[in-house]
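Read through the structure below, which is laid out as structure tokens, and then see the notes.
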Amino acid sequence: MDGRQVVRARRWCATAAVALMTASTVAACGSDSGEIVISYYTPANEAATFTAVAQRCNAELGGRFRIEQRSLPREADAQRLQLARRLTGNDRSLDVMALDVVWTAEFAEAGWALPLSEDPAGLAEADATTNTLPGPLETAKWNGELYAAPITTNTQLLWYRADLMDEPPATWDEMLSEAARLHAQGGPSWIAVQGKQYEGLVVWFNTLLESAGGQVLSDDGQRVTLTDTPEHRAATVKALEIIKAVATAPGADPSITQTDENTARLALEQGRAALEVNWPYVLPSLLENAIKGGVGFLPLNENPALRGSINDVGTFAPTDEQFDLALNASKEVFGFARYPGVRPDEPARVTLGGLNLAVASTTRHKAEAFEAVRCLRNEENQRLTSIEGGLPAVRTSLYDDPQFQAKYPQYEIIRDQLINAAVRPATPVYQAMSTRMSATLAPISQIDPERTADELAEQVQQAIDGKGLIP
């Protein structure tokens with residue numbers, strides 16, 4: 001998302017927070033009047049956004065039922081655990097769930113999420129598949145059937161110091177060459193990545209693997225495909241070679257084995273990295289910190305026209321004119337581009353993130369829950385979620401909307417990458433598999449591509465078979 005989005009989101013969410021507190025206050029008594037209340041569980045991080053969208057739907061529903069946002073923890077693992085406990089405990093108050101895109105298979109296989117084909121109105125499948133980007137839609141499927149409908153999505157981009165290079169690198173080989181050139185000149189030479197033992201490392205590996213022509217599992221999620229054919233093995237080894245090369249390159253970040261999204265963002269802002277792969281929030285973060293004087297190569301704090309753009313709580317809250325001024329100034333030293341590819345002249349297949357809406361199998365109000373999902377992700381609410389809330393849209397048509405385009409300077413890249421996206425392996429045991437993969441990949445500086453390829457295949461197979469202890 002761009003800086004103007006974040007600004008609008010902050011202004012808007014301050015108002016929406018009042019609505020959120022109101023919703024929490026009435027939660028205990030909502031059903032006492034006999035009205036139907038559809039619970040809507042979402043991550044706490046975006047509670048204000050999803051509360052405001054729910055209230056818009058309530059205004060449209062005319063009192064037939066009410067959607068009530070309820071917050072899950074901020075961390076994905078804790079969200080999953082809370083939902084799993086509620087579902088295994090047959091919590092009948094659980095209706096609509098915002099699921100991380102990697103949970104679809106697990107929740108479907110466990111019988112926790114209803115297939116969209118069970119919508120009594122018969123509208124859920126058509127709504128999910130119409131005007132929805134193919135990448136996000138793929139994450140909502142298990143065994144060829146839809147169990148959820150996408151509501152938000154995300155994709156990583158390449159961020160780079162435009163004042164240090166003529167053009168952004170198009171491949172990882174070019175990334176390494178550019179970093180080597182900068183190191184030889186004594187300039188910033190880090191490639192900022194997500195290299196510590198966690199899910200972000202699995203995302204990086206999966207993007208490289210799919211971009212090299214490989215994949216972790218077969219499409220049905222039953223067979224490990226990391227080393228099963230010479231072509232697949234070559235793709236796995238190539239992905240591992242890139243990770244190892246980035247970690248051990250001359251002038252590389254000495255703490256690269258402990259890096260995540262936040263350290264990557266700061267490495268570029270603080271002038272130590274010249275190249276970074278990360279999510280779209282990088283741009284608004286850079287502009288805000290530059291206004292505060294924290295970005296040495298972009299001293300926006302020295303521009304008198306930008307005075308007053310930091311509000312009383314210390315966040316970037318510019319006028320539209322101030323935002324345009326800051327954005328245009330940043331273009332002289334900072335840029336964004338497509339995520340670097342593995343093969344020359346072939347675009348990367350970037351692993352996507354986001355949330356899907358699923359109806360819980362424990363719901364007592366199936367028809368209303370499916371109707372709530374349709375309303376929460378309709379085009380107007382997608383516009384609000386994206387432009388005001390700062391969460392990338394899944395509705396294809398919004399990317400052709402001039403208002404949307406004005407708020408997302410990266411919209412073309414985001415759209416193109418979402419159309420040709422990589423998804424993380426679809427399997428009910430994804431959590432165990434991901435944990436094993438990150439443990440095998442770490443520390444990335446010690447990867448032996450051929451040996452690590454075999455170890456990865458073995459660990460993924462053990463996860464599929466449900467054998468052994470998770471590292």
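Keep in mind that glycine also has a Cβ here, set from the backbone N, Cα and C atoms.
For Trp279 (alpha,alpha-trehalose binding site), the number of other Cβ atoms no farther than 10 Å from its own Cβ, over all displayed protein chains, is 18. For Asn45, Glu46, Gln79, Asp100, Asn154, Tyr198, Trp279, Tyr281, Gly354, Arg424, the entry in Swiss-Prot reads alpha,alpha-trehalose binding site, with the evidence type experimental evidence.
Experimental mutagenesis is annotated in Swiss-Prot for Asn45 to Ala, with the remark: About 3-fold increase in constant dissociation (Kd) value of trehalose compared to wild-type. The secondary structure of Asn45 (mutagenesis position), as reduced to three states from DSSP, is helical. With a 10 A radius on its CB, Asn45 (mutagenesis position) counts 14 other CB atoms from all the protein chains.
Recorded in Swiss-Prot as a mutagenesis result, Glu46 to Ala carries the remark: About 3-fold increase in constant dissociation (Kd) value of trehalose compared to wild-type. Non-local neighbourhood of Glu46 (mutagenesis position): Gly389, Leu391, each in the same chain, at least six residues away, with C-beta under 8 Å from its C-beta.
Gln79 (mutagenesis position) falls within a helical segment according to DSSP. Here Swiss-Prot notes a mutagenesis experiment, Gln79 to Ala, with the remark: About 10-fold increase in constant dissociation (Kd) value of trehalose compared to wild-type.
Here Swiss-Prot describes Asp100 to Ala as a published mutagenesis experiment; the accompanying note says: Structurally unstable. Here the Cβ of Asp100 (mutagenesis position) has 21 other Cβ atoms within 10 Å, regardless of which shown protein chain they belong to.
In Swiss-Prot, the entry for mutagenesis Asn154 to Ala states: About 100-fold increase in constant dissociation (Kd) value of trehalose compared to wild-type. The structure shown retains the original residue. In the three-state DSSP assignment, the secondary structure recorded for Asn154 (mutagenesis position) is strand. Cβ neighbours of Asn154 (mutagenesis position) (same chain, under 8 Å, six or more residues apart in sequence): Trp279, Pro280, Leu352, Gly353, Gly354, Leu391, Pro392.
All protein chains included, Leu355 (mutagenesis position) registers 25 other Cβ atoms within 10 Å of its own Cβ. As a published mutagenesis entry, Leu355 to Ala appears in Swiss-Prot alongside the note: About 13-fold increase in constant dissociation (Kd) value of trehalose compared to wild-type.
The distance from the Cα of Asp100 (mutagenesis position) to the Cα of Leu355 (mutagenesis position) comes to 5 Å. There are 23 other Cβ atoms within 10 Å of the Cβ belonging to Gln79 (mutagenesis position).
Here the CA atom of Leu355 (mutagenesis position) lies 12 Å from the CA atom of Gln79 (mutagenesis position). Max Cα-Cα distance over the annotated alpha,alpha-trehalose binders (Asn45, Glu46, Gln79, Asp100, Asn154, Tyr198, Trp279, Tyr281, Gly354, Arg424) is 23 Å.
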